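Asks: Please read through the structure below; I'll follow up with questions.
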Amino acid sequence: MANKAVNDFILAMNYDKKKLLTHQGESIENRFIKEGNQLPDEFVVIERKKRSLSTNTSDISVTATNDSRLYPGALLVVDETLLENNPTLLAVDRAPMTYSIDLPGLASSDSFLQVEDPSNSSVRGAVNDLLAKWHQDYGQVNNVPARMQYEKITAHSMEQLKVKFGSDFEKTGNSLDIDFNSVHSGEKQIQIVNFKQIYYTVSVDAVKNPGDVFQDTVTVEDLKQRGISAERPLVYISSVAYGRQVYLKLETTSKSDEVEAAFEALIKGVKVAPQTEWKQILDNTEVKAVILGGDPSSGARVVTGKVDMVEDLIQEGSRFTADHPGLPISYTTSFLRDNVVATFQNSTDYVETKVTAYRNGDLLLDHSGAYVAQYYITWDELSYDHQGKEVLTPKAWDRNGQDLTAHFTTSIPLKGNVRNLSVKIRECTGLAWEWWRTVYEKTDLPLVRKRTISIWGTTLYPQVEDKVEND
C-alpha cells in the first residue's frame, strides 16, 4: 500500500458528513401584511409571505473564477470555502491517477488515460490530447448532441438563488442585474433559468485507499500543517462535466398569474398563439443571458434582447464540435476516506412577493323599455388596514331608486377594488296587484372590463340582456 501512514491518518478520522456539508442561509420571521394600491387602470394587491427553500445536491456548478482549481482528481478541503464554492485546493505531491472520458466511438484503449502527477495543467493537457485524437479519429462519424439539463425558479432574493444554483451564484447574478427592489414592490416578475449543455464527462477511477493518491514523500505532518483533520477532511473531484451553460433572466412587468406558464412554454419551445395572454406576456419580456463555455474563449459572455433570441442561444451550443470545445461546467466530489459522494445541503428563508392586479371596469345601463324603471346598484370597495386586514366599504349608485324613463343610458365606472357587486332592476307595470316587477336581480357579480345590462319591451313583457366583454 502506498503511503500507509497517511492512509491510516485519513481512515482514522471520524466526522459527520451531513454537518460538514450543510449551509443555512437567511432566517426571517413571518411578519408581512397585505397591501392594496389603486392605480389609474387597476387595483393591485401585494401579498408577501415567508417561504423556505432547501436543496440536496452533489452536482456543483463551475464558474469562470474558480475553474483553475477544479479539475478531475483535485483534492479539496471540506470547510466553509467549499460550501461557498470557492474551495481550498490541497497542493502536494500526487501519485498517478487513471481517468476516463465518455465520448462515443472511442476504443477501450483510447477511452482512458493515466496522469502521473495530477494538477490542473497536467490533467487539462492530457484531456486535450485525448480530445484532439477523438476529433481526428472518431469525431467525423460521431455527431455528439449535448445532454441538456435545465432548472428554473422565480427570483425573490439572492440567498434564494444561491441555494438553488450554487453558493457562488452571486457573481453570475450581478452580471444578470436582477432588480430585486422591483420584485419586492410588485412592479416586475423575474425568472432565472439555468441551461446546462453537457458535451462529455471526465471521471477518475474510485480511490481504493486514501493513501494511494499521495506520493511517499507526503507525510502526516504535511497534512496537519495544511489544516487537514476530522474537522477539515478531504474530498477529491470524482468527475467533471464539460460543455456550456447559460443563465437566463426573463423579466416582465406583467402582473398576470400566467407569467410562469408563459415562461415555461418559451423554455420548452412551445408555439404560442398570437393574441393570447401568453403572447402578451412574452412580448413584454426582456431577456438577459450570461453564457459560460461553448467557444474557445474562457470568458463569460453577456447578451441582452427579447424572447426570440432564447431558441438561438440554446441551439448555438447544442452539439460538441472542435469549434465548441466546452469548459468545465459542473463537478462532483467524493470523500477521500470512503468514496462516499459528497452531498451538499443548503437552505434559506426568503420573502415571496405575490402581485394580483384587478382591472377597472364599466357597468353600462341601457333602458329603452316602454315603462318607468328603477335601479338599485350597490357594491363594496376593498382596502387594507395597517395590519393588512381586509376592509370593505359599502358604496351605492347615486341614482338608486329614481324613476327613469326611456331612452336612458349611462356608464358607471367601477374601480378594480370593487367586490360584491349587486344589481336590481324593476319596472312599473301599472297593475294594482303588482305595481313593481323585478326585471333583473343578481348579487356578487364579478367585475369585468365592460358589462352592459339592457332592458326593453313593454310593461307586461319586459326584456333584459346582460352582455359581458372581458377582452
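Each Cβ is built from the backbone N, Cα and C atoms, and glycine gets one as well.
Under the heading of mutagenesis, Swiss-Prot lists Asn66 to Trp and annotates it as follows: 50% hemolytic activity. The annotation that Swiss-Prot gives for the mutagenesis experiment Asn85 to Ala reads: 44% hemolytic activity, forms incomplete rings on liposomes. Record note (Swiss-Prot), mutagenesis Thr88 to Glu: 4% hemolytic activity. The unchanged residue is displayed. What Swiss-Prot notes for the published mutagenesis of Asp102 to Ala is this: 1% hemolytic activity, forms linear oligomers on liposomes rather than pores. Record note (Swiss-Prot) on the mutagenesis of Arg147 to Glu: 2% hemolytic activity. Listed in Swiss-Prot is the mutagenesis experiment Asp168 to Ala, annotated as follows: 20% hemolytic activity, inhibits membrane insertion, forms prepores on liposomes which detach easily and rarely convert to pores. In Swiss-Prot, the entry for mutagenesis Glu264 to Asp states: 76% hemolytic activity. The structure shown retains the original residue. According to Swiss-Prot, the experimentally introduced change Thr304 to Arg is described as follows: 320-fold decrease in hemolytic activity. According to Swiss-Prot, the mutagenesis experiment Asn339 to Arg carries this note: Loss of hemolytic activity. For Thr405 to Leu, Swiss-Prot lists a mutagenesis experiment annotated as follows: 15% hemolytic activity. What Swiss-Prot says about the mutagenesis result for Cys428 to Ser is this: 25% hemolytic activity. According to Swiss-Prot, the mutagenesis experiment Glu434 to Asp carries the following note: 50% hemolytic activity. Where Swiss-Prot documents Glu434 to Gln as a mutagenesis experiment, the accompanying text is: 20% hemolytic activity. Here Swiss-Prot describes Trp436 to Phe as a published mutagenesis experiment; the accompanying note says: 50% hemolytic activity.
Buried or exposed, and what's around them? Tell me for each listed feature.
Replies: Annotation note: Asn85 (mutagenesis position) sits in a coil segment as assigned by DSSP.
Counting every protein chain shown, 15 other Cβ atoms lie within 10 Å of the Cβ of Asp102 (mutagenesis position). Asp102 (mutagenesis position) falls outside any helix or strand according to DSSP and counts as coil.
Cβ contacts within 10 Å of Arg147 (mutagenesis position), excluding its own Cβ and spanning all protein chains shown: 15.
According to its DSSP assignment, Asp168 (mutagenesis position) is coil. Of all Cβ atoms in the shown protein chains, 18 besides its own fall within 10 Å of the Cβ of Asp168 (mutagenesis position).
Here Glu264 (mutagenesis position) comes close to Val270: these same-chain residues lie at least six apart in sequence, with C-beta atoms under 8 angstroms from its C-beta. Following the DSSP three-state reduction, the secondary structure of Glu264 (mutagenesis position) is helix.
Cβ neighbour count for Thr304 (mutagenesis position) (all protein chains, 10 Å cutoff from its Cβ): 12. In the three-state DSSP classification, Thr304 (mutagenesis position) falls within a strand.
For Asn339 (mutagenesis position), the same-chain residues that are 6 or more apart in sequence and have a Cβ closer than 8 Å to its Cβ are Ala206, Val207.
Contacts of Thr405 (mutagenesis position) defined by a Cβ separation under 8 A and a same-chain sequence distance of 6+ are given as His367, Val372, Ala373, in order along the sequence. In three-state terms derived from DSSP, Thr405 (mutagenesis position) belongs to neither a helical nor a strand segment and is classed as coil.
Using a 10 Å Cβ-Cβ cutoff, Cys428 (mutagenesis position) registers 16 neighbours.
Within 10 Å of the C-beta atom of Glu434 (mutagenesis position) sit 9 other C-beta atoms, taking all shown protein chains into account. A strand conformation is recorded for Glu434 (mutagenesis position) in the three-state DSSP classification.
Neighbour list (Trp436 (mutagenesis position), Cβ cut-off 8 Å, at least 6 residues apart, same chain): Gln374, Arg426, Glu427, Cys428, Thr429.
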Asks: Rank the mutagenesis positions Asn85, Thr88 by the number of other Cβ atoms within 10 Å of each Cβ, and give the residue at the low end.
Replies: Thr88
Asks: Look up Cys428 (mutagenesis position) in the DSSP assignment and report helix, strand or coil.
Replies: strand
Asks: For Asn85 (mutagenesis position), find which of the mutagenesis positions Asp102, Asp168, Thr304, Glu434 come within 10 Å, Cα to Cα.
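Replies: Within 10 Å of Asn85 (mutagenesis position): Asp168.
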Asks: Can you tell me which of the mutagenesis positions Asp102, Arg147, Asp168, Thr304, Glu434 is spatially closest to Thr88 (mutagenesis position)? Compare CA atoms only.
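Replies: It is Asp168, whose Cα lies nearest.
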Asks: Rounded to the nearest Å, what's the C-alpha distance separating Arg147 (mutagenesis position) and Thr304 (mutagenesis position)? Just drop the number here, would you?
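Replies: Checking the Cα atoms of Arg147 (mutagenesis position) and Thr304 (mutagenesis position) gives a distance of 25 Å.
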